[in-house]
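Let me begin by presenting the structure, written as structure tokens, before commenting on it.
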Amino acid sequence: MSKRHRLDLGEDYPSGKKRAGTDGKDRDRDRDREDRSKDRDRERDRGDREREREKEKEKELRASTNAMLISAGLPPLKASHSAHSTHSAHSTHSTHSAHSTHAGHAGHTSLPQCINPFTNLPHTPRYYDILKKRLQLPVWEYKDRFTDILVRHQSFVLVGETGSGKTTQIPQWCVEYMRSLPGPKRGVACTQPRRVAAMSVAQRVADEMDVMLGQEVGYSIRFEDCSSAKTILKYMTDGMLLREAMNDPLLERYGVIILDEAHERTLATDILMGVLKEVVRQRSDLKVIVMSATLDAGKFQIYFDNCPLLTIPGRTHPVEIFYTPEPERDYLEAAIRTVIQIHMCEEEEGDLLLFLTGQEEIDEACKRIKREVDDLGPEVGDIKIIPLYSTLPPQQQQRIFEPPPPKKQNGAIGRKVVVSTNIAETSLTIDGVVFVIDPGFAKQKVYNPRIRVESLLVTAISKASAQQRAGRAGRTRPGKCFRLYTEKAYKTEMQDNTYPEILRSNLGSVVLQLKKLGIDDLVHFDFMDPPAPETLMRALELLNYLAALNDDGDLTELGSMMAEFPLDPQLAKMVIASCDYNCSNEVLSITAMLSVPQCFVRPTEAKKAADEAKMRFAHIDGDHLTLLNVYHAFKQNHESVQWCYDNFINYRSLMSADNVRQQLSRIMDRFNLPRRSTDFTSRDYYINIRKALVTGYFMQVAHLERTGHYLTVKDNQVVQLHPSTVLDHKPEWVLYNEFVLTTKNYIRTCTDIKPEWLVKIAPQYYDMSNFPQCEAKRQLDRIIAKLQSKEYSQY
């Protein structure tokens, strides 16, 4: 009706069309306004529902996070401010808001933050991710028991299987304990027998504590200190803590000291136990925890006055053991063959861990495995081969934690193969390992005090080591261990436990350090396993000949200075004495080169080219001066990586040597020892360097007999020059850096010297009245007679 009425009006009035058009527009506008209003209402409702869901999610997340934090002994989170809070609240939490916005963009629910007590910043999301994994470690169930024992006892023993989490979690709980005490905050030290473990564990714990490595958490190894004044938890090699004790005998900066991997019974750990046992008596506020991965803890308990024991079981799965029916003639060949067979034939996923004895063997195996897998063609699964040994740089050590390659489309399994020294036995845990290949060998230090020879020999491992290796296969699920030796050999030929290092080492450095610590009565020092008296006497004799101890066995001023250098006594003496021969710069460089891994690279496929490259650096007088030539050439070529590659030189070794040299230079500066050089054009330039070498190594000399072989001076051991020497002739008298026991007796890193220097520089040692009869004695007698008759006024 109204519609017709309006239309009628339109027909009656001339302006009706215009008015009808305007009314239509109004109606459209009203409808649009109404639609927009409805959309806004719907949007508001949807937003309200989403906010409610977000609040519910946040509440659930906070509840689960709080449960996790409370179980971890940390304070629960408080409710976060909403996005629509007041301006002042917004500004107060600007850091958190910005972080939440970022998290929102990333598609994550905003997590309420609690403040990191070490940085005073909110914890990062990664902290909570890591915390969830930490709480799953077996050790967490024992936190309350651990804290109770820590509070009530000054020292105790903790046994936890590899992978239980003891190395990463226990030190953090000790930090919490130290922070809860009133008064000045002392730090926590955790010693490791191996540098790789000290570095990689420190990095992991820094991540877990949400701090920068080198700040609140740091590490200290020989020639490298990654810590600061802020460091409250320091991982270090056992030798470094012993060195700290020389300048701080009561270790006052620490409130808790943890000796980790004590079952390895390294030389430094054994000495530290004796030192700490005495320190604990003088410092009632010091806590000492001895941690071991094996169950023979009774000996440690008895040693520390029947202290308590806390045992933490690991989470291990069954491991199937396979033996070879017959002994393997070439264990390296057998190991490589086993890796290939497992990779090709095993149908279940899982990574491999192969134990070998040293860097050269590991590098060789990695190359050969890669080459053989590449030759198998594209149908075989991808393989990622990762070496692991102590001299690898930290970033390369971290590769062991990388995931394996993915499966191929044809279903072929990708695997990670870690080829490691015995560091992977207990020091580091590598998740994902299901197959272990154990050839049954490791390099061990062996010392013969009668002939004063210490060597690294490839020897059979103990049953305890074999069990630890097998256990690596059962960390995440049931595994398999392939032992490349017979079951009979395991049962009848292997020792039960590894022989403590103190019973098979040259104790020169140890005795020097103990003397520096003020421990003079070595016979009554509380060793857990006392070394043989002959070994101790040899060490005292060496230090007396080097003038580090006087005839009464007391530390001399020179000996006190030598103890400050992180070097063997012979090297330390050589560095200090080089100042008297105007060649301390050059001797510093040689010492640095001797302190790092072999600098010459000799790949199997390019041995001839590598040998030719080495001879370009060769010095006519021998290997020490050849090392000096390499270092000088490296510096002159601006430390170029390409130059190293072209000349078959290990770049990492040279960079390490440069770092070592700088540290030794700083120690020299501290004692005001002049750093100088003889003029290069002088004929005495190389003579002075060779004389300086004699000041440290006059006890390591060999004489060429008429029969054509060398005899070591005094000890009369038949030896040969090592094939790696650059000497192209046989000098009558040579000084050597090390005695190598293999199929033959070799002397390695040799330099041509003059016999006159020996009797002039070390007359006490070259006293002919107690020298055995030999060609060398007869010749030295003649030289001494000539010197005494003034025929030689110069030498």
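Don't overthink the numbers, they just go from 1 along the chain as shown.
Just so it is clear, glycine is given a Cβ too, placed from its N, Cα and C backbone atoms.
Annotated domain 'Helicase ATP-binding' per Swiss-Prot: 147-313, in sequence order.
For Gly160, Glu161, Thr162, Gly163, Ser164, Gly165, Lys166, Thr167, the entry in Swiss-Prot reads ATP binding site, with the evidence type sequence analysis. In the structure as shown, the Cβ atom of Lys166 (mutagenesis position) sits within 10 Å of 28 other Cβ atoms.
Quoting Swiss-Prot on the mutagenesis of Lys166 to Ala: Abolished ATPase activity without affecting ability to activate the MAVS-dependent signaling to produce interferon-beta.
A helical conformation is recorded for Thr167 (mutagenesis position) in the three-state DSSP classification. Other C-beta atoms found within 10 angstroms of the C-beta of Thr167 (mutagenesis position) number 27, with every protein chain shown included. Annotation of the published mutagenesis Thr167 to Ala in Swiss-Prot: Abolished ATPase activity without affecting ability to activate the MAVS-dependent signaling to produce interferon-beta; the original residue is retained in the structure shown.
The Cβ of Asp260 (mutagenesis position) lies under 8 Å from the Cβ of Lys166, Thr167, Cys190, Thr191, Gln192, Pro193, Met291, each on the same chain and at least six residues away in sequence. According to DSSP, Asp260 (mutagenesis position) sits in a coil region rather than a helix or strand. Record note (Swiss-Prot) on the mutagenesis of Asp260 to Ala: Abolished ATPase activity without affecting ability to activate the MAVS-dependent signaling to produce interferon-beta.
Reduced to three states, the DSSP call for Pro327 (mutagenesis position) is coil. Every protein chain considered, the tally of other Cβ atoms within 10 Å of the Cβ of Pro327 (mutagenesis position) stands at 13. Among the mutagenesis entries in Swiss-Prot is Pro327 to Glu, noted as: Abolished interaction with NKRF.
Swiss-Prot lists 338-518 with the feature domain 'Helicase C-terminal'.
Quoted from Swiss-Prot for the published mutagenesis Thr429 to Ala: Abolished ATPase activity. There are 20 other CB atoms within 10 A of the CB of Thr429 (mutagenesis position), with all protein chains counted.
Recorded in Swiss-Prot as a mutagenesis result, Tyr485 to Glu carries the remark: Abolished interaction with NKRF. The number of other CB atoms found within 10 A of the CB of Tyr485 (mutagenesis position), across every protein chain shown, is 23.
According to DSSP, Ala489 (mutagenesis position) is assigned to a helical segment. While the structure shown retains the original residue, Swiss-Prot records the mutagenesis experiment Ala489 to Glu with this note: Decreased, but not abolished interaction, with NKRF.
For the mutagenesis experiment Val523 to Glu, the note given by Swiss-Prot reads: Abolished interaction with NKRF. Val523 (mutagenesis position) falls within a helix when secondary structure is assigned with DSSP.
Using a 10 angstroms CA-CA radius around Pro327 (mutagenesis position), the mutagenesis positions that qualify from Thr429, Ala489, Val523 are Ala489.
Summary: among the mutagenesis positions (Ala489, Val523), the fewest other C-beta atoms within 10 A of the C-beta are counted at Val523.
Following the DSSP three-state reduction, the secondary structure of Gly160 (ATP binding site) is strand. When pLDDT is averaged over the domain 'Helicase ATP-binding' (147-313), the result is 95. The Cβ of Thr162 has fewer other Cβ atoms within 10 Å than any other of the binding-site residues Thr162, Ser164. All protein chains included, Gly163 (ATP binding site) registers 24 other Cβ atoms within 10 Å of its own Cβ. When Cα-Cα distances from Ser164 (ATP binding site) are compared across the mutagenesis positions Thr429, Tyr485, Ala489, Val523, the shortest belongs to Thr429. Between the CA atoms of Tyr485 (mutagenesis position) and Thr162 (ATP binding site) there is a gap of 24 Å, rounded to the nearest whole number.
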